[in-house]
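Structure record follows, encoded as C-alpha cells.
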Amino acid sequence: MDVCLSSAQQPGRRGEGLSSPGGWLEAEKKGAPQKDSTGGVLEESNKIEPSLHSLQKFVPTDYASYTQEHYRFAGKEIVIQESIESYGAVVWPGAMALCQYLEEHAEELNFQDAKILEIGAGPGLVSIVASILGAQVTATDLPDVLGNLQYNLLKNTLQCTAHLPEVKELVWGEDLDKNFPKSAFYYDYVLASDVVYHHYFLDKLLTTMVYLSQPGTVLLWANKFRFSTDYEFLDKFKQVFDTTLLAEYPESSVKLFKGILKWD
C-alpha cells in the first residue's frame with residue numbers, strides 16, 4: 001500500500017487520539033532529518049526544509065479530542081485528523097464525492113502544476129488529493145480551522161508531492177481585494193465542497209466564488225443538498241455561472257457542479 005505520510009508520526013488505528021497539530025509542525029520545522037521506511041535519511045529533506053521555514057504557523061484550536069480517519073484516493077492512503085467539535089474539522093460527504101471525481105477524471109482535469117484554491121477546506125482532504133495529483137494548492141478557511149488544516153496538509157503531502165500546499169485565511173466576502181488581488185492571484189480551478197448549508201453567509205460565499213473566478217477559471221462545487229436554502233443558492237449560482245451538473249451521488253444526496261463565470 002502506498003502511504004503518503006510524514007515519518008514524524010505513523011498512522012495508528014481508526015479513532016486513535018493524536019498529538020497537537022502545532023506541536024508536530026514545530027518539530028518538523030526544527031530541521032530534524034527525515035527518514036524513509038528503512039530508517040535512511042531522505043535526500044529531498046534539504047529541499048523541503050526552506051519551504052517549511054517560510055510557512056506561517058497557525059495555532060490549532062484546542063479541541064478536547066481528535067481522531068484520525070483513513071481515506072484512500074489517487075493511489076495514496078491519506079490520514080486526516082478530525083474533531084466532531086467543529087464543522088470545519090470533519091470530512092463531509094461533498095468532500096468525499098469531489099475527491100472521487102478528481103481521482104476518476106485526473107487525466108481530463110490535468111491538475112499537473114495547475115493553480116488551485118479551495119474554499120472552506122476544513123480538514124483538508126480535497127486539497128491533499130489535488131496536491132497528490134500535482135496541483136499548486138492554496139487551501140483556505142476561517143482562522144480557527146487553519147491549525148488543523150495545515151497539520152493535515154503537511155502530514156500527507158510533505159516529501160511526496162511536487163508542490164507544498166499553502167494555507168491562507170479566507171473569510172467569505174471580506175478583504176478579497178487586499179488578500180487576493182486579481183493582479184497577483186489567478187486560479188485555474190476553484191474547489192468547494194459542502195460549503196452550502198444552513199448559515200447566514202450564502203451571499204458572501206457567492207460573492208467570493210465570483211471574485212475568485214477569472215477568465216479560464218473552472219469552479220468545481222460538490223454539495224449535499226439538505227435544505228430548501230441549498231436549492232435557492234443553486235438558483236443564484238446559475239444566474240452568474242454557466243453551470244453543468246457533472247455527477248450525482250444518490251446514496252449521499254450529493255450533486256457536483258462545474259461553474260464558469262458568465263462574462264456577458
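Every residue gets a Cβ built from N, Cα and C, even glycine.
None of the substitutions listed is reflected here, since the structure keeps the original residues.
All protein chains included, Trp92 (mutagenesis position) registers 22 other Cβ atoms within 10 Å of its own Cβ. Trp92 to Ala appears in Swiss-Prot as a published mutagenesis result, with the remark: Abolishes methyltransferase activity; when associated with A-197.
The S-adenosyl-L-methionine binding site feature in Swiss-Prot is assigned to Trp92, Gly120, Ala121, Gly122, Asp141, Trp172, Ser193. Secondary structure at Trp172 (S-adenosyl-L-methionine binding site), as computed by DSSP, is coil. Taking a C-beta cut-off of under 8 angstroms and a sequence separation of 6 or more, Trp172 (S-adenosyl-L-methionine binding site) has the following same-chain neighbours: Ile119, Phe201, Lys204, Leu205, Thr207, Thr208.
Asp141 (mutagenesis position): 26 other CB atoms within 10 A of its CB, across all protein chains. DSSP assigns Asp141 (mutagenesis position) to a strand. Per Swiss-Prot, mutagenesis Asp141 to Ala is noted as: Abolishes methyltransferase activity.
The annotation that Swiss-Prot gives for the mutagenesis experiment Tyr197 to Ala reads: Abolishes methyltransferase activity; when associated with A-92. Take the CB of Tyr197 (mutagenesis position) and look out to 10 A: across all protein chains shown you find 17 other CB atoms.
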Argmin Cα dist to Ala121 (S-adenosyl-L-methionine binding site) over the mutagenesis positions Trp92, Asp141, Tyr197 returns Asp141
Within 10 A of the CB of Ser193 (S-adenosyl-L-methionine binding site), the number of other CB atoms across every chain shown is 28
Spacing of the two Cα atoms, Trp92 (mutagenesis position) and Gly120 (S-adenosyl-L-methionine binding site), in whole angstrom, works out to 11
Of the binding-site residues listed (Gly120, Gly122), the greatest number of other CB atoms within 10 A surrounds the CB of Gly122
